[in-house]
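Q: What Swiss-Prot records for this protein is below:
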- 4-115: domain 'STAS' (DOMAIN)
- Ser59 to Ala: Loss of phosphorylation and loss of the ability to respond to salt stress. Interacts strongly with RsbT (MUTAGEN)
- Ser59 to Asp: Loss of interaction with RsbT (MUTAGEN)
Amino acid sequence: MRHPKIPILKLYNCLLVSIQWELDDQTALTFQEDLLNKIYETGANGVVIDLTSVDMIDSFIAKVLGDVITMSKLMGAKVVLTGIQPAVAVTLIELGIALEEIETALDLEQGLETLKRELGE
């Protein structure tokens with residue numbers, strides 16, 4: 001079965017990701033690899049990940065998302081999560097995904113503003 005790729009768009013020195021469907025394990029792992037490669041290739045120093053269309057995540061997807069955030073930070077890219085639905089927020093907290101140092105915003109527009117502020121632009 002072919003898994004859909006999540007589009008990663010470059011805007012100035014940032015990457016924009018809008019996840020438009022529920023993730024399965026393979027798609028999440030492919031996204032992790034694709035995003036890290038894109039950060040490396042473009043030298044992006046910021047990433048906005050929009051989860052508005054994601055209503056629910058399981059423990060594996062939550063772990064992959066946490067890993068993506070940590071790995072992006074290790075590569076020098078600040079991450080802002082946007083559009084977190086209530087059930088997703090509950091799952092992330094219940095699973096102990098550390099979000100204390102992660103910037104969040106209600107929507108993509110606020111996420112971009114938050115990222116610009118974080119990057120001092």
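Please read every residue number as a count from 1 along the shown chain.
Here the Cβ of each residue, glycine as well, is placed from N, Cα and C on the backbone.
What does the local environment look like for each feature on the list?
A: Confidence in the domain 'STAS' (4-115), given as mean pLDDT, stands at 91.
All protein chains included, Ser59 (mutagenesis position) registers 11 other Cβ atoms within 10 Å of its own Cβ.
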Q: Across the domain 'STAS' (4-115), what are the DSSP residue counts per state (helix, strand, coil)?
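A: Going through the domain 'STAS' (4-115) residue by residue, I get 51 helix, 22 strand, 39 coil.
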